[in-house]
Structures are given as structure tokens and as C-alpha cells.
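Annotation comment: Swiss-Prot describes 97-175 as domain 'RRM'. A mutagenesis experiment is reported in Swiss-Prot for this position, ARG138 to Leu, and the note states: In pm1; loss of female-specific DSX splicing. Loss of male fertility. In Swiss-Prot, the entry for mutagenesis PHE140 to Ala states: In pm2; no female-specific DSX splicing. Some low male fertility. The structure shown retains the original residue. Under its mutagenesis annotations, Swiss-Prot gives ALA151 to Val the following note: In ts1; little female-specific DSX splicing. Loss of male fertility and temperature-sensitive phenotype. Here the residue is the original one, while Swiss-Prot reports the published mutagenesis SER173 to Phe with the comment In a15, loss of female-specific DSX splicing and male fertility. The mutagenesis experiment SER173 to Ala is recorded by Swiss-Prot, whose note states: In pm3; greatly reduced female-specific DSX splicing. Retains male fertility and temperature-sensitive phenotype. Experimental mutagenesis at this site is recorded by Swiss-Prot as SER173 to Thr, annotated: In pm4; loss of female-specific DSX splicing. Retains male fertility and temperature-sensitive phenotype. Here the residue is the original one, but Swiss-Prot notes a mutagenesis experiment at this spot, PRO181 to Ser: In ts2; temperature-sensitive phenotype.
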Amino acid sequence: MDREPLSSGRLHCSARYKHKRSASSSSAGTTSSGHKDRRSDYDYCGSRRHQRSSSRRRSRSRSSSESPPPEPRHRSGRSSRDRERMHKSREHPQASRCIGVFGLNTNTSQHKVRELFNKYGPIERIQMVIDAQTQRSRGFCFIYFEKLSDARAAKDSCSGIEVDGRRIRVDFSITQRAHTPTPGVYLGRQPRGKAPRSFSPRRGRRVYHDRSASPYDNYRDRYDYRNDRYDRNLRRSPSRNRYTRNRSYSRSRSPQLRRTSSRY
């Protein structure tokens, strides 16, 4: 009578233990399957990302291979096409009412130029290019006609003729705007470490070079400037003066030391 409830109790405990193991195994299976699913999803997404990045790289490489290489630029910043276009415009300028007369004699006056070109049509104005320093003609001028046909006729008729012993060249002007007078002096940026021609670094004054001066005078000026610069360096550097003072002091004391040593 007593053994029956014990067997039934043992059976109940074993059933509960089996139920727990089955539940734990099922949960472990779900977690493992969940991990597997996550890994598979990650692998799928990673492969898709890899495919996208590789396709982007291919498209970039194709676009870079298809695009032409950049044009080499000149020191002035202009490309080769711009320089070719400018060269062509200089060789074959467009027809305009302004013509340029080049190769003139520096003694040819504006009045003579007007008499020469006035027979082809009414002239609006003549601009002689004058040197600012010498106040003389630089050998070319610009003539503005009122009509384009008159400017074309003057160009075709007067190009190559001889005026005051010089054969002139007539062509259309490259620029369509009014020409500004040239100052006769270089107005660009000066290179580093160099002063303008008319400026002397010594005492900051202007020096006017005389062509009749002898080479000895130039040598003397350079020698004086070198001595002045050496004196300024001596005055500015105290360490060099200290060294010279110590050296003179040692020279003055050296004979006395020798005499005292000889006594003993």
C-alpha cells in the first residue's frame, strides 16, 4: 500500500523533469535558429552592400576613364585652347572701324597720318601712341573711322606702303574698346628681393645713372656701399663687438703674463 504513492510520485517528478528539458531544448533551438537567421540576414545585407560599393567603384572608374584629362595650363593661368584662340585672333582680327598702323617712323606726325588716311573716308579720331619719358611717337597709332567700309578700304590700300622711309603695316585692331595711353613704365609686380631700377637701397634715394660715367665710378660706388653695409652690421651685432673687445684685451695682457711667469 505504501509503495504505490511513491511510484506515482516518482513518475510525476520524471514527467516534470522531461517537460523542463524539452522546454529548454526548444528555447535553445529557437535562439540558435534566431541567431542563424540574423547571421543569414547580415550576410545577405553585407553582400548587397559589397555589390553596391563595387558597382559604384566601377561607375567611378568608367566615368574617370571616359572623361578627358584636364588641359595643361600655362604660367599665366590660361589653357592651351584659350592661348590658341588668342593667337588666332591676333593673326586674323575681326573687321572693325578701328585700324592700327604699325612700323611708322618716330618723326611721322599725326597731321601727316590724317592726310594719308583721310581720303578713304571721314575719320572720327586718331590716337598716336606716345612714350611718356621721351614724349615721342612709339611708331604706331590707331585710326577710328566713322564707317566700317572706309576702314576696310584704308586697310587694303595702305598696308605695305612706305611712309617717311619706313614700310608700314595696317591691320584691324584686336580690341574693340578705346586704347588707353601707355605710361612708358612697367607697372606690374616687382620680383621679390629686387628694387626698381631707379631706386637705390642705400639711404632710400633715387639714383640717376649717367652713361658717360666711367667704370671706375661704378666700382667706387659699389665699394662704398659694401663698406657702409659692413659698418652697419658691426654696429647692430653686439656679440661681434664683444668678441673684438675680448680679443684686444687678451692681446694687451699677454706680454705681462709672460713676464710674470718668467720671474717665477
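We count from 1, first residue shown onward.
Including glycine, each Cβ sits where the backbone N, Cα and C put it.
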Quick check: of the mutagenesis positions listed here (ARG138, PHE140, SER173), which one has the Cα closest to that of ALA151 (mutagenesis position)?
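Checked the mutagenesis positions ARG138, PHE140, SER173; minimum Cα distance to ALA151 (mutagenesis position) goes to SER173.
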Could you check the mutagenesis positions ARG138, ALA151, SER173 and say which one's CB has the most other CB atoms within 10 Å?
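Answer by Cβ density within 10 Å: ALA151.
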Quick one: what's DSSP say for ALA151 (mutagenesis position), helix, strand or coil?
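The three-state answer is helix.
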Count the other Cβ atoms sitting within 10 Å of the Cβ of PHE140 (mutagenesis position), across every protein chain shown.
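Its Cβ has 15 other Cβ atoms within 10 Å.
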Can you tell me how far the Cα of ARG138 (mutagenesis position) sits from the Cα of SER173 (mutagenesis position), in Å?
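Checking the Cα atoms of ARG138 (mutagenesis position) and SER173 (mutagenesis position) gives a distance of 17 Å.
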Secondary structure at PHE140 (mutagenesis position) (DSSP, helix/strand/coil)?
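DSSP assigns PHE140 (mutagenesis position) to strand.
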According to DSSP, collapsed to three classes, what secondary structure does SER173 (mutagenesis position) have?
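Reduced to three states, the DSSP call for SER173 (mutagenesis position) is coil.
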Averaged over the whole of the domain 'RRM' (97-175), what is the pLDDT?
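Mean pLDDT, the domain 'RRM' (97-175): 94.
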What Cα-Cα separation, expressed in whole Å, is found between SER173 (mutagenesis position) and PHE140 (mutagenesis position)?
12
